Amino acid sequence: MPAKVSVLITVTGMDQPGVTSALFEVLAQHGVELLNVEQVVIRGRLTLGVLVSCPLDVADGTALRDDVAAAIHGVGLDVAIERSDDLPIIRQPSTHTIFVLGRPITAGAFSAVARGVAALGVNIDFIRGISDYPVTGLELRVSVPPGCVGPLQIALTKVAAEEHVDVAVEDYGLAWRTKRLIVFDVDSTLVQGEVIEMLAARAGAQGQVAAITEAAMRGELDFAESLQRRVATLAGLPATVIDDVAEQLELMPGARTTIRTLRRLGFRCGVVSGGFRRIIEPLARELMLDFVASNELEIVDGILTGRVVGPIVDRPGKAKALRDFASQYGVPMEQTVAVGDGANDIDMLGAAGLGIAFNAKPALREVADASLSHPYLDTVLFLLGVTRGEIEAADAGDCGVRRVEIPAD
């Protein structure tokens, strides 16, 4: 049997129907074996690479080259043909993926990311755009040398702060694609604002409560103590204010899109909140969430007593709730995601397979796997590998695509 060699055929030019067909009709006539095919189209411009195996005399002869060139030139594109014996047939998979999100991503910002990557000997294997709304998003798949993941994360965290973009580094492999359960904090994450402050406004105690809340979110005050102190300011209010506040809740921009898309993907979705069940449950029903963990306000004769009943869902309680829900649905912890914004979310994000800090306080950003700084909850989807195109393609066949104009920053 004659020895065989590898030949790489690279086609470039404006994409059009019939290019692939024209090429493979010629290759079929020469009886070559197909080893690999890769194709990308950027703004209508095609790059098609075909790796084939053929006898040495065919590779070095003129017939294959002339026939391929004639076919490709006939459809108005260019082609290059070269021996490729020294390269692997299938590339080794990337080790990590880097997400860059911004409004906008400037050339300077991306240059800084690329410099940070190159300085550590990290190779960029693949780049693609994943979003043009509500932020610009890019995904880079990279190969990181052993021992360089930590330094890479440190370097890119510095770049993100200096260039005003979000940069996240995640392992790239099977585990990255197997997330199955996600939990959200409620206040300032799933919804805008703090529910306790809305209730306190009804009691004329919003200033006092806001100060306690800020201290707790910064990690300066034990959450259980802060909750009890804040709830105490509500004593004497009629329980009907709870329903009034529930009706006034405004979802975080992108929240419906996020939950709708995750449900399509088969995720179990829920909330774990230091807020109050009677306010959260109507929202959970509306969004068709699978589970809720939150605190319970004590009501006697239709009046708030200023106390909570039952176990307090505090910082350790949030992590426990995540573990309990994961166990209930048979989901390993490495396949869970948690999203939050405050210091009381630290344990929950640390327990999750992927912990995402959303417009978060510094204490949480320091321990999270990824941080998002734009007020659009659907940016969470991009960190899970879902593109804006995929989101809108699914919406187009269901509820329709809707983009709300975003004012310039």
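Heads up, the Cβ atoms here are built off N, Cα and C, so glycines get one too.
Substitutions noted, but not modelled.
What Swiss-Prot annotates here:
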| type | residues | note |
| --- | --- | --- |
| DOMAIN | 8-86 | domain 'ACT 1' |
| MUTAGEN | G108 to A | Does not bind L-serine and correspondingly no oligomeric transitions is observed in the presence of L-serine |
| ACT_SITE | D185 | active site, nucleophile |
| BINDING | D185, D187, D341 | Mg(2+) binding site |
| MUTAGEN | S188 to A | No effect on enzymatic activity |
| BINDING | E194, R230, S273, G274, K318, N344 | substrate binding site |
| MUTAGEN | S273 to A | Completely abolishes enzymatic activity. Decreases enzymatic activity by 60% |
| MUTAGEN | K318 to E | Completely abolishes enzymatic activity |
| MUTAGEN | D341 to N | Decreases enzymatic activity by 85%. Completely abolishes enzymatic activity, does not elicit cytoskeletal rearrangements, and does not suppress IL-8 production after TNF-alpha stimulation; when associated with N-345 |
I'd like to know which of the recorded positions D185, D341 has the most other Cβ atoms within 10 Å of its Cβ. D185
Quick check on the mutagenesis positions: of S188, S273, whose CB has the lowest count of neighbouring CB atoms inside 10 Å? S188
According to DSSP, does D187 (Mg(2+) binding site) sit in a helix, a strand, or coil? strand
Quick check on the domain 'ACT 1' (8-86): DSSP residue counts for helix, strand, coil, in that order please. 28 helix, 34 strand, 17 coil
How far is it from G108 (mutagenesis position) to D187 (Mg(2+) binding site), counting Cα to Cα, in Å? 35
Cα within 10 Å of K318 (mutagenesis position): which of the recorded positions D187, S188, E194, R230, S273, D341 qualify? S273
Just checking: which of D185, D187, S188, D341 have a Cα that is within 10 Å of the Cα of G274 (substrate binding site), counting only these recorded positions? D185, D187
Neighbour-count leader, CB within 10 A, recorded positions: G108, D187, N344: N344
Cβ-Cβ distance under 8 Å, sequence separation of 6 or more, same chain as E194 (substrate binding site); the residues meeting this, in order, are D187, S188, A210, T213
Any idea which of the recorded positions R230, K318 has the thinnest Cβ neighbourhood at 10 Å? R230
